[in-house]
Amino acid sequence: MGSINNNFNTNNNSNTDLDRDWKTALNIPKKDTRPQTDDVLNTKGNTFEDFYLKRELLMGIFEAGFEKPSPIQEEAIPVAITGRDILARAKNGTGKTAAFVIPTLEKVKPKLNKIQALIMVPTRELALQTSQVVRTLGKHCGISCMVTTGGTNLRDDILRLNETVHILVGTPGRVLDLASRKVADLSDCSLFIMDEADKMLSRDFKTIIEQILSFLPPTHQSLLFSATFPLTVKEFMVKHLHKPYEINLMEELTLKGITQYYAFVEERQKLHCLNTLFSKLQINQAIIFCNSTNRVELLAKKITDLGYSCYYSHARMKQQERNKVFHEFRQGKVRTLVCSDLLTRGIDIQAVNVVINFDFPKTAETYLHRIGRSGRFGHLGLAINLINWNDRFNLYKIEQELGTEIAAIPATIDKSLYVAENDETVPVPFPIEQQSYHQQAIPQQQLPSQQQFAIPPQQHHPQFMVPPSHQQQQAYPPPQMPSQQGYPPQQEHFMAMPPGQSQPQY
């Protein structure tokens, strides 16, 4: 009898040791020591363990570098786990994606081989990023996630759906197509999530979303997340959500860590001004926004002519090309990305510390989403707006609507406003998997070549003149992105298009 008790006590002690030591065996990344603002620090003091999440999920959370929940995660995760509908409003870059991914992974049953959660996003890039967050946080959970977007092979999606898929991440058009063909069975999908809900319920997508909902069970749970809530979102809430729990963390609309400036310049002097900014600012990575796809390509060509590394991305590019640009910019292989508003929604690249509006946006909503690409997760960032005479009324209107102040740019910008003291702590984004779960590898000869990305020679354009004295100005200061963290030194030969080498496919 004594030996039995001894054995029981020994086993009990060993189990206790295992419970105590499971964290020590995790592969936790280096701590991000950059200063943060109250956007993510103003919490109630809860930890992820306080939510009683399954251990496999906690392992993925900690191995992704998460330490404590942000305010939106603290509010949304426990309520979502109870099964209640949620309407959540929080700033860009405060952890909204994890706020719905974590309860989704907690609620999905790995042994039930059905689609149990549908995550809808407005853009292909955001779908790729969200699916990767699902896979990263849920890597120990035995849960299968599939991403499906327009512009990819429909046959591959159909083949993938013949296998087990627990979580489906996609854009509305492709999801509706698969559901209408009865390829994607949503009859057991008990969780419906919309990220960037304001965009999802705009005229572009509202009808499609309504059709998709008809394929879900009537008792499904709905989670809606966004930074802005126009009237269309409220109408959708009244029609489709059952006694939703409303979260509003928007005391102010802009992130506290972003310092905003404007520079008043003539249109023909914008490139000269941009060149000056490049030489004076300590840029880790920068995103430059234009208002049209033609100006995106033209500006990328002009920046390249000045001797700076530069990629571009816009909606008229092939999906495979956009994927390559997005992947390489996330991995720090180039400092500067010129793009249209394609990348204003939800894209999370924490190494971006400067956003430049080469063309000033027309609406406060667009402005808010653009500048939110810097200062991610409570860190510091810089937003610089190049303003001409015709933009002055929009500048005033946006300041009034957002309740923010955009100051005139000073002669010297304090580096403490946007530069981390130790760039080695800047986290490298989750690596996008070399091949998505539902697409076959593309042979080497089918990859887009450098010529496919090339910009046709441009004639003299009076809007983008650069004084001869500035043509040979020095490029960025010495690279601050540490190579051991996945940010290689700046290359000697610069291009305005991604290299035509074999690259990972999505």
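Each residue's number is its place along the chain shown, starting with 1.
Each residue, glycine too, has its Cβ placed from N, Cα and C.
The noted changes are left out; the structure has the residues it started with.
According to Swiss-Prot, the ATP binding site annotation covers Ala90, Lys91, Asn92, Gly93, Thr94, Gly95, Lys96, Thr97. In the structure as shown, the Cβ atom of Lys91 (mutagenesis position) sits within 10 Å of 24 other Cβ atoms.
What Swiss-Prot lists as domain 'Helicase ATP-binding' is 77-247.
Residues annotated as domain 'Helicase C-terminal' in Swiss-Prot, with sequence analysis given as evidence: 257-417.
Cβ neighbours within 10 Å of Arg89 (mutagenesis position), excluding its own Cβ and spanning all shown chains: 20. Where Swiss-Prot documents Arg89 to Ala as a mutagenesis experiment, the accompanying text is: Leads to mRNA turnover defect and no growth at 37 degrees Celsius; when associated with A-91. Impairs RNA binding in vitro.
Where Swiss-Prot documents Lys91 to Ala as a mutagenesis experiment, the accompanying text is: Leads to mRNA turnover defect and no growth at 37 degrees Celsius; when associated with A-89. Impairs RNA binding in vitro. Secondary structure at Lys91 (mutagenesis position), as computed by DSSP, is coil.
In the shown protein chains, 25 other C-beta atoms lie within 10 A of the C-beta of Asp195 (mutagenesis position). Listed in Swiss-Prot as a mutagenesis experiment, Asp195 to Ala is described as follows: Leads to mRNA turnover defect and no growth at 37 degrees Celsius.
If you draw a 10 Å sphere around the CB of Glu196 (mutagenesis position), it holds 25 other CB atoms from the protein chains shown. In Swiss-Prot, a published mutagenesis experiment is listed as Glu196 to Ala, annotated Leads to mRNA turnover defect and no growth at 37 degrees Celsius.
Among the mutagenesis entries in Swiss-Prot is Gly346 to Ala, noted as: Leads to mRNA turnover defect and no growth at 37 degrees Celsius. Impairs RNA binding in vitro.
DSSP assigns His369 (mutagenesis position) to a helix. According to Swiss-Prot, the mutagenesis experiment His369 to Ala carries the annotation: Leads to mRNA turnover defect and no growth at 37 degrees Celsius.
Here the residue is the original one, but Swiss-Prot notes a mutagenesis experiment at this spot, Arg370 to Ala: Leads to mRNA turnover defect and no growth at 37 degrees Celsius. Impairs RNA binding in vitro. For Arg370 (mutagenesis position), other Cβ atoms within 10 Å of its Cβ number 24.
Of all Cβ atoms in the shown protein chains, 23 besides its own fall within 10 Å of the Cβ of Thr94 (ATP binding site).
Other Cβ atoms within 10 Å of the Cβ of Lys96 (ATP binding site), summed over all protein chains shown, number 25. Around the Cβ of Ala90 (ATP binding site), the number of neighbouring Cβ atoms within 10 Å comes to 23. Cα to Cα, Arg89 (mutagenesis position) and Lys96 (ATP binding site) are separated by 9 Å. The binding-site residues in question are Gly93, Gly95, and the one with the fewest Cβ neighbours inside 10 Å is Gly95. In the predicted structure, the domain 'Helicase ATP-binding' (77-247) carries a mean pLDDT of 91. With respect to Glu196 (mutagenesis position), the closest of these recorded positions in Cα terms is Lys96, chosen from Gly93, Gly95, Lys96, Arg370.
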